[in-house]
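Quick notes on the structure that follows.
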Amino acid sequence: MSWGTELWDQFDNLEKHTQWGIDILEKYIKFVKERTEIELSYAKQLRNLSKKYQPKKNSKEEEEYKYTSCKAFISNLNEMNDYAGQHEVISENMASQIIVDLARYVQELKQERKSNFHDGRKAQQHIETCWKQLESSKRRFERDCKEADRAQQYFEKMDADINVTKADVEKARQQAQIRHQMAEDSKADYSSILQKFNHEQHEYYHTHIPNIFQKIQEMEERRIVRMGESMKTYAEVDRQVIPIIGKCLDGIVKAAESIDQKNDSQLVIEAYKSGFEPPGDIEFEDYTQPMKRTVSDNSLSNSRGEGKPDLKFGGKSKGKLWPFIKKNKLMSLLTSPHQPPPPPPASASPSAVPNGPQSPKQQKEPLSHRFNEFMTSKPKIHCFRSLKRGLSLKLGATPEDFSNLPPEQRRKKLQQKVDELNKEIQKEMDQRDAITKMKDVYLKNPQMGDPASLDHKLAEVSQNIEKLRVETQKFEAWLAEVEGRLPARSEQARRQSGLYDSQNPPTVNNCAQDRESPDGSYTEEQSQESEMKVLATDFDDEFDDEEPLPAIGTCKALYTFEGQNEGTISVVEGETLYVIEEDKGDGWTRIRRNEDEEGYVPTSYVEVCLDKNAKDS
């Protein structure tokens, strides 16, 4: 089966077919190229996906990824990154082993095809030229024969005519002979050209064309084989990465099998364990008995002297409920009056209604009375320190000793801080050793440097080490203090704590026992000696650095108000004061007389003029 013998007359169709074969090969190259682009795009998307879900450094997410399930997820992301790398390998191998190779082969194929069809067209043109020569000699031979016949007939006619001279007859005879000779020459030439054409035609159809078509056939078959080999390479490139992709998938399975739910549960305990003991039983409060209270100075003095107030606010049973009390609620209990404001006096006389028909002095809420008694004892200092620490936490300030955290979390933070400081100390010590060695080298070889130039740096490093050690001792002391307070402390510590509780009146040590402030922050627990040594000035100093609330306007007292309840302030008719808090709907306005004296007055007793800028802000 040969194109040279079977398709000897299909030159044009073979030319079209071979061009179609090259187009198919180029189309396959384009297909592989688009596949490589898809692989690269897919790999890029996988990498971006893996990067997107990676935990951010120095963020809360990084702390959350300590759980085994999250670690498995990280392993999944890493394996996905490697998986994406294999798709990049597929793209690279296809580009180098298929696209580049086939593109070069297509150029060679086009050149070979062009050469073969050029030879075919050249042979075709040659046979066409021979055919034209044959046709030309044939027409000339035919013309000469006709001319010879006419000359012979003319001679015979002249020879038969008796009226024609002998000279004319001779001339006609010579002309006939010339034409006859020309016909013979044309015949010989035609015969020669015909033989030559037949030979060329035989060579063309039986030698040249078969050889050229055979080359074209071989070229086309090589193209087909090359395309098949490229398809095999295409599959092999994919097959080569399958084992590595399998390892990636095995890694994902292994990471999934490493998930330990029990370990994660333990980590949750370590992350959120507060170290507090569950609250005790709430004592029964009998409201059937009349509550005898007095707010006179004598009763308050007696309460402080005896250390036995009527009610135990913040005792052990209620102290455990501190974590569930909102800070703003506590502040309102401490500062805002708990009675509705009195109506304005019926007459313009300031003495007409001194305190109003519903003055807070006449009736008190039990909770307000408890706070009144609570505020007259020294433990208020610690409670307000706890409150201040909670407020500072809400404002974003974190105490250095992490006292805003529950005991267990505070212990972990302190331990972490101690470890960090120890690492810094070790780093500074290594630096000091390096400087010392360099100084020794300078001492032995003065030409290398001046030893005295390192003294300043050595002193600076030593000073840093000393500072870090002092800092470490401070945090270690806090850590030891916290570890001594955790529920798992020794029996001796428990006995000492019980002795301490029994030696202090309930009202005095209530706030000291409660280690959690109203916002859930952890506060310091003072010993008995420090409790007895605290002076009233300590409480004032504790809040000296608190900035007063800014004034939002002014007010003028319309009537005289004698504020005799906690949180209120006395005003005189016509007095001008600063407004620091508007009426929140309870009928009271918070005002300030100077930097140290402020409180609430009934809104109906004053004429308020708010500053426009402050109101807008």
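Quick reminder: no glycine exception, Cβ is built from N, Cα and C everywhere.
According to Swiss-Prot, the features are:
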DOMAIN    1-264  domain 'F-BAR'
MUTAGEN   L7 to E  Impairs membrane tubulation but does not affect lipid-binding
MUTAGEN   K33 to Q  Impairs lipid-binding and induction of membrane tubulation; when associated with Q-35
MUTAGEN   K33 to E  Abolishes membrane invagination
MUTAGEN   R35 to Q  Impairs lipid-binding and induction of membrane tubulation; when associated with Q-33
MUTAGEN   T165 to A  Abolishes membrane invagination
MUTAGEN   K166 to A  Abolishes membrane invagination
MUTAGEN   D168 to A, N or R  No significant effect
MUTAGEN   P210 to A  Disrupts helix kink and moderately increases diameter of the induced tubular membrane
DOMAIN    404-481  domain 'REM-1'
MUTAGEN   R515 to A  Impairs interaction with TNKS
MUTAGEN   D519 to A  Impairs interaction with TNKS; when associated with A-515
DOMAIN    550-611  domain 'SH3'
MUTAGEN   P602 to L  Abrogates interaction with DNM1, DNM2 and DNM3
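All features noted in Swiss-Prot, drawn onto the structure.
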residue	record	Cβ contacts under 8 Å, 6 or more apart
L7	mutagenesis position	N13, L14, F213
K33	mutagenesis position	A95, I99
R35	mutagenesis position	S91, M94
T165	mutagenesis position	none
K166	mutagenesis position	none
D168	mutagenesis position	M158
P210	mutagenesis position	S2, G4, T5, W8
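Residue density at P602 (mutagenesis position): 26 other Cβ atoms are found within 10 A of its Cβ, drawing on all protein chains shown.
In the three-state DSSP reading, T165 (mutagenesis position) counts as coil. Note on the domain 'SH3' (550-611): DSSP counts are 3 helix, 29 strand, 30 coil. In the three-state DSSP assignment, the secondary structure recorded for L7 (mutagenesis position) is coil.
Break the domain 'REM-1' (404-481) down by DSSP state and the numbers are 72 helix, 0 strand, 6 coil.
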